[in-house]
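Written out below as structure tokens is the structure these notes cover.
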Amino acid sequence: MGGSGSRLSKELLAEYQDLTFLTKQEILLAHRRFCELLPQEQRSVESSLRAQVPFEQILSLPELKANPFKERICRVFSTSPAKDSLSFEDFLDLLSVFSDTATPDIKSHYAFRIFDFDDDGTLNREDLSRLVNCLTGEGEDTRLSASEMKQLIDNILEESDIDRDGTINLSEFQHVISRSPDFASSFKIVL
């Protein structure tokens, strides 16, 4: 990345370390990868910290390309008014939550937000159906039939919907996730 103007200041690095679960090296790597997505004229530290990278470019990163929830991940972490791009700080937040050192509570909170497709604060039947379709694919050979989908969602709600209101709230989701030892290790993105 070259000259003295192309590195994050020690103060900014320290601030990002305090606010994320990332190490200094991970933050520097994240900044380098973010800058690679920018036009040449926006790659200075000052410009890169103000820049917004469109989702199409973020989604081209190999670390996200194969993730079935990639669009939702970008939407959840985007602070842009149109929810169609990520700033460097949005990108850092994303990487922080998906890092090995993020707490299980943080990971489950963001997983819940990613799976809450309609952003209403609960996982309802439609959210669960979309979740299953993301995981199984929407091809003819992998898509569940309507009856299979209904049975699966009924089973999920039977196991997870503690208050029996027909939806899964955050605490119910976190309760289920707490019984899944592989969740934290599988909910990660490494640059």
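Placement of Cβ uses the backbone N, Cα and C atoms for every residue, glycine included.
So, quick note: what you're seeing has the original residues, none of the substitutions.
Over all protein chains present, the Cβ of Asp118 (Ca(2+) 1 binding site) has 11 other Cβ atoms lying within 10 Å. Annotated Ca(2+) 1 binding site per Swiss-Prot: Asp116, Asp118, Asp120, Thr122, Asp127, in sequence order, evidence recorded as sequence analysis.
The Cβ of Asp165 (Ca(2+) 2 binding site) has no same-chain neighbour under 8 Å that is 6 or more residues away in sequence. According to Swiss-Prot, the feature Ca(2+) 2 binding site maps to Asp161, Asp163, Asp165, Thr167, Glu172, an assignment based on sequence analysis.
Listed by sequence, the residues of this chain that lie at least six past the ends of the domain 'EF-hand 1' (103-138) yet keep a Cβ under 8 A from its Cβ atoms are 21, 68-69, 72-73, 76, 97, 144, 149, 152-153, 156-157, 166-170, 173-174, 177-178, 183-184, 187. Marked as domain 'EF-hand 1' by Swiss-Prot: 103-138.
Remote same-chain partners of the domain 'EF-hand 2' (148-183), defined as residues 6 or more beyond its termini with a Cβ less than 8 Å from a stretch Cβ, comprise 104-105, 107-109, 111-112, 115, 121-125, 128-129, 132. What Swiss-Prot lists as domain 'EF-hand 2' is 148-183, and the listing cites sequence analysis.
Looking at Swiss-Prot, the entry for mutagenesis of Gly2 to Ala says: Inhibits translocation to the plasma membrane. Increased apoptosis after TNF stimulation.
In the three-state DSSP scheme, Ser78 (mutagenesis position) falls into the coil class. According to Swiss-Prot, the mutagenesis experiment Ser78 to Glu carries the annotation: Phosphomimetic; promotes tumor growth by an indirect mechanism; in isoform 2.
Among the mutagenesis results in Swiss-Prot, Ser78 to Ala has the note: Loss of phosphorylation by PKD/PRKD2; in isoform 2. The residue drawn here is the original one. In sequence order, Phe55, Asp84, Ser85, Leu86, Asp90 are the residues near Ser78 (mutagenesis position), counting only same-chain partners six or more apart with C-beta under 8 A.
DSSP assigns Phe115 (mutagenesis position) to a helix in the three-state reduction. Under the heading of mutagenesis, Swiss-Prot lists Phe115 to Ala and annotates it as follows: Loss of binding to ITGA2B.
According to Swiss-Prot, the mutagenesis experiment Asp127 to Asn carries the annotation: Cytoplasmic localization. In the three-state DSSP classification, Asp127 (mutagenesis position) falls within a helix.
Under its mutagenesis entries, Swiss-Prot includes Leu131 to Ala or Thr with the note: Loss of binding to ITGA2B. Here Leu131 (mutagenesis position) comes close to Phe115, Phe117, Leu123: these same-chain residues lie at least six apart in sequence, with C-beta atoms under 8 angstroms from its C-beta.
Listed in Swiss-Prot is the mutagenesis experiment Ile153 to Ala, annotated as follows: Loss of binding to ITGA2B. Same-chain residues at least 6 positions away in sequence with a Cβ under 8 Å from that of Ile153 (mutagenesis position) are, in sequence order, Arg125, Leu128, Ser129, Val132.
Following the DSSP three-state reduction, the secondary structure of Thr167 (mutagenesis position) is coil. Taking a C-beta cut-off of under 8 Å and a sequence gap of six or more, Thr167 (mutagenesis position) has these contacts in its own chain: Thr122, Leu123, Asn124, Asp161. Under its mutagenesis annotations, Swiss-Prot gives Thr167 to Ala the following note: No effect on phosphorylation by PKD/PRKD2; in isoform 2.
In Swiss-Prot, a mutagenesis experiment is listed as Glu172 to Gln, annotated with the note Cytoplasmic localization. The Cβ of Glu172 (mutagenesis position) has 20 other Cβ atoms within 10 Å, all protein chains considered. In this structure, Glu172 (mutagenesis position) is part of a helix by DSSP.
Other C-beta atoms found within 10 angstroms of the C-beta of Phe173 (mutagenesis position) number 19, with every protein chain shown included. Here the residue is the original one, while Swiss-Prot reports the published mutagenesis Phe173 to Ala with the comment Loss of binding to ITGA2B. Does not inhibit interaction with PAK1.
Long-range C-beta contacts of Asp163 (Ca(2+) 2 binding site), restricted to its own chain and to partners at least six residues apart, with a cutoff below 8 Å, comprise Asn169, Glu172. In this structure, of the binding-site residues Asp116, Asp120, Asp161, the smallest number of CB atoms within 10 A of the CB marks Asp120. When averaged over the domain 'EF-hand 2' (148-183), pLDDT in the model lands at 96.
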